Amino acid sequence: MRLCDRDIEAWLDEGRLSINPRPPVERINGATVDVRLGNKFRTFRGHTAAFIDLSGPKDEVSAALDRVMSDEIVLDEGEAFYLHPGELALAVTLESVTLPADLVGWLDGRSSLARLGLMVHVTAHRIDPGWSGCIVLEFYNSGKLPLALRPGMLIGALSFEPLSGPAVRPYNRREDAKYRNQQGAVASRIDKD
């Protein structure tokens, strides 16, 4: 059962759930909290790689990822990031979220953006118990026109679901947690699997 707005506010007030900066009450809806787009992005560079062998030797996968991913792009206030049709880009939420070991989060994109062809998360919309950091967004423009994305715009909504008990291996305590405490648009770390 997901938390309702009243319970989301109570968990925030009690410090069991942290969203920083804390959203105003107007952004806490029936069962969700609106999140905004941050100012950090990462894209695929122009490259000549025919493919990336995801199951190949880890050092080769790592080198291939380094060749095809851009450095982090940080926008100044008022600047726009343009996502063209058929392009994939990583971005980050403005808000940093910390979940306790007994709560899982879910990110959903906005329907109004999806109707323009913008996918906010390609597949990864679960936020694990024990997570702490900004949430990386996996943007894909499946529409026909470039989309201008500006930091601060509403980009999605988080919902929260209590677990039957605290996780024994929450994300923040796992040795293999590849994206622990991320604050930027961190590229794939599949080579760490």
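Every residue gets a Cβ built from N, Cα and C, even glycine.
For all the noted positions, this structure keeps the original residue and models no substitution.
The active site, proton donor/acceptor annotation in Swiss-Prot covers E138. Around the Cβ of E138 (mutagenesis position), the number of neighbouring Cβ atoms within 10 Å comes to 17.
Using a 10 Å radius centred on the Cβ of A124 (dCTP binding site) and all shown protein chains, the other Cβ atoms total 11. The dCTP binding site annotation in Swiss-Prot covers 110-115, 124-128, 136-138, 171-174, K178, Q182.
Other Cβ atoms within 10 Å of the Cβ of S111 (mutagenesis position) number 8 in total over all chains. Among the mutagenesis entries in Swiss-Prot is S111 to T, noted as: 30-fold decrease in kcat. Shows altered dTTP inhibition.
In Swiss-Prot, a published mutagenesis experiment is listed as S111 to C, annotated Loss of activity.
DSSP assigns R115 (mutagenesis position) to coil, not to a helix or a strand. The Cβ neighbour count for R115 (mutagenesis position), using a 10 Å radius over every protein chain in view, is 9. Listed in Swiss-Prot as a mutagenesis experiment, R115 to Q is described as follows: Loss of activity.
Experimental mutagenesis at this site is recorded by Swiss-Prot as R115 to A, annotated: Loss of activity.
The secondary structure of E138 (mutagenesis position), as reduced to three states from DSSP, is extended strand. Under mutagenesis, Swiss-Prot gives E138 to D with this note: 140-fold decrease in kcat. Shows altered dTTP inhibition.
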Item to complete: Can you figure out which of S111, R115, E138 (the mutagenesis positions) comes closest in space to A124 (dCTP binding site), comparing Cα atoms?
Response: E138
Practice prompt. List the Cα distance (Å, whole number) between I127 (dCTP binding site) and E138 (mutagenesis position).
Written response: 14
Practice prompt. Find, for the listed binding-site residues L113, L137, the residue with the lowest Cβ contact count at a 10 Å cut-off, counting only other Cβ atoms.
Written response: L113
Item to complete: Taking the Cβ of I127 (dCTP binding site) as the centre, count every other Cβ atom within 10 Å, in any protein chain shown.
Response: 21
